[in-house]
Amino acid sequence: MNKNKIDVKIETKKGSMDEWPEPIVRVQSLAESNLSSLPDRYIKPASLRPTTTEDAPTATNIPIIDLEGLFSEEGLSDDVIMARISEACRGWGFFQVVNHGVKPELMDAARENWREFFHMPVNAKETYSNSPRTYEGYGSRLGVEKGASLDWSDYYFLHLLPHHLKDFNKWPSFPPTIREVIDEYGEELVKLSGRIMRVLSTNLGLKEDKFQEAFGGENIGACLRVNYYPKCPRPELALGLSPHSDPGGMTILLPDDQVFGLQVRKDDTWITVKPHPHAFIVNIGDQIQILSNSTYKSVEHRVIVNSDKERVSLAFFYNPKSDIPIQPLQELVSTHNPPLYPPMTFDQYRLFIRTQGPQGKSHVESHISPR
């Protein structure tokens, strides 16, 4: 049996998912205490630290794809755009989209409402403190391993779908417009995700709605993780978020378009993403890699920090219904192309990152079936 699966069962049996293994320290509080050095828990091993070369923006960037004209009443209507998305999903696992249909004013309002929330006094934010059971609320770590290395970030996690998990009482009530703005923002990103899913299906020669059906039709899951990366006294020693691939289906990121931070691993090189104004960054998650039998790739990425400016980003996750098995689609497997992954529900799959924290691509790769 796979060791990672054993670890997850042990952690769950012990009940350690009900509370954090040690007192939570808010990274924002550390940053605002004018530290001259970095606490040991946030210092990454030398092999994981960003280098000066990797910090600097390069001429290389993830693809930027203009979606204007792609979606019409008659269906998907532009083969050139479709081909660019297909190439990005197979070669990069990441791409930016412009003319995506979400109003720039809504994007700005969403980001600035959350920035205002994180600027609230710590005591006010503690009202929303989370636990590792669901991660819902205000948090500062991933994984429940005692003494584990930590990332230089705080976050807020909330559910948007299914509706029975969407609880406004667990959403911040300040600033006054935040609930209304995030509710509208979530609805718009659910629509955008559904449109992109149609493209992903069609590009594999499948029915437009095949991926959506595999995710549970209208019963999909959607959630939002808002990341706050404070200034860091020694950014060359730390990471805002350790290398990982996203465990869910698809991620749509609203980046901080004033401060670079997201890096994508391409051919063993870390590429610093340069956000295009009012673009979303889309990336393939592990569940779509599994459904496509590894035709589409989830890709390792991380976040670097800096000593001069804070960063705020919003990661929207579009996920399968949590209790249905996800496995390679029958239309994409054959005698010559057997299924690479066994069936597993998303509930089972995401326990790994909730217990172990970010671990590169080790989780999805550990489930590859032996040939």
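For all residues, glycine too, the Cβ spot is worked out from N, Cα and C.
Annotated in Swiss-Prot:
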type    : residues               : note
MUTAGEN : Y135 to A              : Reduces enzymatic activity 8-fold
MUTAGEN : L142 to A              : Reduces enzymatic activity 5-fold
MUTAGEN : F157 to A              : Loss of enzymatic activity
MUTAGEN : F157 to Y              : Increases enzymatic activity 1.2-fold
DOMAIN  : 219-320                : domain 'Fe2OG dioxygenase'
MUTAGEN : R225 to A              : Loss of enzymatic activity
BINDING : R225, R350, R354       : jasmonate binding site
BINDING : N227, Y229, R311, S313 : 2-oxoglutarate binding site
MUTAGEN : H244 to A              : Loss of enzymatic activity
BINDING : H244, D246, H301       : Fe cation binding site
MUTAGEN : D246 to A              : Reduces enzymatic activity 4-fold
MUTAGEN : F317 to Y              : Reduces enzymatic activity 2.5-fold
MUTAGEN : F317 to A              : No effect on enzymatic activity
MUTAGEN : F346 to A              : Reduces enzymatic activity 5-fold
MUTAGEN : F346 to Y              : No effect on enzymatic activity
MUTAGEN : R350 to A              : Reduces enzymatic activity 2-fold
MUTAGEN : I353 to A              : Reduces enzymatic activity 4-fold
MUTAGEN : R354 to A              : Reduces enzymatic activity 2.5-fold
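For the recorded site, L142 (mutagenesis position), the DSSP three-state label reads coil.
Under the DSSP three-state reduction, D246 (mutagenesis position) is assigned to coil, being neither helix nor strand. Cα of Y229 (2-oxoglutarate binding site) to Cα of H244 (mutagenesis position): a distance of 17 Å. Per-residue pLDDT, averaged over the domain 'Fe2OG dioxygenase' (219-320), rounds to 96.
In terms of Cα spacing, the recorded positions Y135, R225, N227, F317, F346 all stay beyond 10 Å of H244 (mutagenesis position). Under 8 Å, Cβ to Cβ, and six or more positions away along its own chain, R225 (mutagenesis position) finds Y155, Y156, F157, L314, A315, F317. Between the C-alpha atoms of Y135 (mutagenesis position) and N227 (2-oxoglutarate binding site), the distance comes to 13 Å.
Taking Cα separation as the measure, N227 (2-oxoglutarate binding site) is nearest to L142 of the recorded positions L142, D246, H301, F346. Of all the binding-site residues in the list H301, R311, S313, the shortest Cα-Cα distance to F346 (mutagenesis position) is found for H301. Listed recorded positions near H301 (Fe cation binding site): D246 (candidates L142, D246, R311, S313; Cα-Cα distance within 10 Å). Those same-chain residues not listed among N227, Y229, R311, S313 yet with C-beta within 8 angstroms of the centroid of the 2-oxoglutarate site C-beta atoms are S153, Y228, G240, P255, D256, G261, V303, E310, V312.
For D246 (mutagenesis position), the same-chain residues lying six or more positions away in sequence with a CB closer than 8 A to its CB are N283, G285, D286, S298, F317. Here the recorded positions are H244, H301, and the one with the most other Cβ atoms within 10 Å of its Cβ is H301. A 10 Å cutoff on Cβ-Cβ distances gives R350 (mutagenesis position) a total of 21 other Cβ atoms nearby, all chains included.
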